[in-house]
Amino acid sequence: MRNLCFVFIFISLLAHGSTHGPDSCNHDRGLCRVGNCNPGEYLAKYCFEPVILCCKPLSPTPTKT
């Protein structure tokens, strides 16, 4: 019974809201953070809604050419 409850909670977390997962956040130059974004970052989307946020820097990072 405990395993069934764990599976139910896991499935409900995966299906909740418009979550994108850490791969999508990292691909877009963001970082998944728990709670709040750091100063100089903004909330772009959720890695796992509503707890884990996808935070991106306010200014774009320069790229080397």
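Just so you know, glycine gets a Cβ as well, placed from its N, Cα and C.
Quoted from Swiss-Prot, the note on natural variant His27 to Arg is: In strain: Taihe silkies. Look at His27 (variant position): DSSP puts it in a helix. Remark: His27 (variant position) has no non-local neighbours by Cβ distance under 8 Å and separation of at least 6 in sequence.
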